[in-house]
Amino acid sequence: METFRTLLAKAALGNGISSTAYDTAWVAKLGQLDDELSDLALNWLCERQLPDGSWGAEFPFCYEDRLLSTLAAMISLTSNKHRRRRAAQVEKGLLALKNLTSGAFEGPQLDIKDATVGFELIAPTLMAEAARLGLAICHEESILGELVGVREQKLRKLGGSKINKHITAAFSVELAGQDGVGMLDVDNLQETNGSVKYSPSASAYFALHVKPGDKRALAYISSIIQAGDGGAPAFYQAEIFEIVWSLWNLSRTDIDLSDPEIVRTYLPYLDHVEQHWVRGRGVGWTGNSTLEDCDTTSVAYDVLSKFGRSPDIGAVLQFEDADWFRTYFHEVGPSISTNVHVLGALKQAGYDKCHPRVRKVLEFIRSSKEPGRFCWRDKWHRSAYYTTAHLICAASNYDDALCSDAIGWILNTQRPDGSWGFFDGQATAEETAYCIQALAHWQRHSGTSLSAQISRAGGWLSQHCEPPYAPLWIAKTLYCSATVVKAAILSALRLVDESNQ
């Protein structure tokens with residue numbers, strides 16, 4: 001297993017986000033502009049078609065991920081020359097698409113409350129394009145009927161403004177399709193690196209339909225595809241995200257922040273985050289981002305404060321709403337994990353448990369619990385262990401009764417081999433690491449002895465700590481942040497050693 005030193009060096013590159021079939025399919029459509037890029041992406045897609053003919057994450061199954069990925073891949077494969085060259089993949093894909101949209105489909109169906117990022121905006125556009133290409137979508141009207149209301153609600157949030165790089169909808173700019181470019185502020189979409197909101201799929205759409213052949217967008221995409229294996233990640237670059245989450249995981253362990261050697265090791269990474277922190281606004285995924293978010297800002301505030309820096313809490317407070325904190329402006333539904341991380345930032349800032357802001361966040365979290373069990377699911381991560389474990393770390397001292405109940409749920413769901421997994425089937429190293437972090441934190445905080453459970457989990461994790469890791473994180477489709485997951489695992493293994501001492 002790597003060390004935190006080597007992990008942070010990787011995090012600083014910001015390229016730890018896994019490739020997705022959805023984003024890669026958009027790059028594969030660029031054949032008319034760049035044959036080499038298109039062919040590399042197409043090869044990646046065809047090598048990763050699932051046994052049932054669909055595309056997306058094999059585990060865990062997510063209907064929205066599988067539908068968007070398969071639609072995007074099939075649109076790419078049936079465009080121009082690809083259909084003849086990849087006839088076998090097309091035939092299997094057609095069957096998979098029929099099965100996914102059939103009323104007889106066996107498995108989780110569309111749940112708009114549990115959808116991937118921008119699904120209600122993107123899916124109707126892709127389905128319309130698929131129809132133009134002659135791809136049959138069963139029950140199309142039924143699926144679109146569930147999406148239309150949420151799509152309209154989200155677009156109303158824009159208040160008539162055109163989509164530009166300062167609005168979150170830019171991340172899903174392909175929602176405009178071939179005929180909706182009028183929705184876009186065309187000259188104010190690109191970031192300094194040529195991308196549209198650091199999204200390969202949005203950038204490919206831009207190069208195809210907004211500014212055809214745009215050299216800056218194509219250069220951004222080429223830099224990713226040529227440096228990898230032909231796949232395109234869910235987003236790139238994301239070094240602030242990867243650094244602050246790696247440091248947050250490190251901070252769960254018993255490190256001596258007064259040790260000059262430790263300070264020197266982490267100095268350049270803390271400096272990088274602090275240099276890009278904008279007073280009153282915070283940070284986004286990457287240092288050059290034009291859009292800050294409450295989640296990254298809250299975690300960065302927590303980390304910078306713990307390591308002796310002085311960020312301003314006002315950057316977190318700007319996201320405060322009447323009943324919760326928003327991740328982004330124009331957000332339709334709140335994120336539980338973002339509010340959990342706000343709670344951690346408020347604690348680090350010295351807010352008392354009786355402060356109205358703390359009480360507001362706690363009330364929102366209490367009201368958002370999964371029915372019938374003491375756990376929480378969120379729109380940024382598929383597993384309830386992520387949000388629940390982070391809640392225990394953030395809410396201790398604020399609401400110990402809530403934390404105790406959440407600890408009970410974690411203990412009751414530990415598998416006989418010591419691992420955890422929220423979904424039927426396999427347990428994962430990532431989820432097991434989060435649970436170890438929560439148990440170790442609660443053991444230190446409450447004095448409750450949990451060494452046996454932690455040790456059992458550590459034994460399993462030490463045998464299952466290497467990649468590949470399941471894509472449990474949520475963007476337009478599911479992805480994995482390998483650097484962040486490795487940091488969580490390394491943190492958990494350290495905590496196991498500390499618990500045994």
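Cβ coordinates are placed from backbone N, Cα and C, and glycine is handled just like the others.
Original residues only: the substitutions mentioned are not part of this model.
The structure displayed is predicted, hence computed values, not measured ones.
Under DSSP, Glu292 (mutagenesis position) is assigned to coil, being neither helix nor strand in the three-state scheme. Here the residue is the original one, but Swiss-Prot notes a mutagenesis experiment at this spot, Glu292 to Gln: No change.
Among the sequence features in Swiss-Prot, the mutagenesis site Asp293 to Asn is noted as follows: Loss of cyclase activity.
Listed in Swiss-Prot as a mutagenesis experiment, Asp293 to Glu is described as follows: Loss of cyclase activity. Around Asp293 (mutagenesis position), a 10 Å sphere centred on its CB holds 22 further CB atoms from the protein chains shown.
Swiss-Prot documents Asp295 to Asn as a published mutagenesis change and attaches the note Loss of cyclase activity.
A 10 Å cutoff on Cβ-Cβ distances gives Glu292 (mutagenesis position) a total of 24 other Cβ atoms nearby, all chains included.
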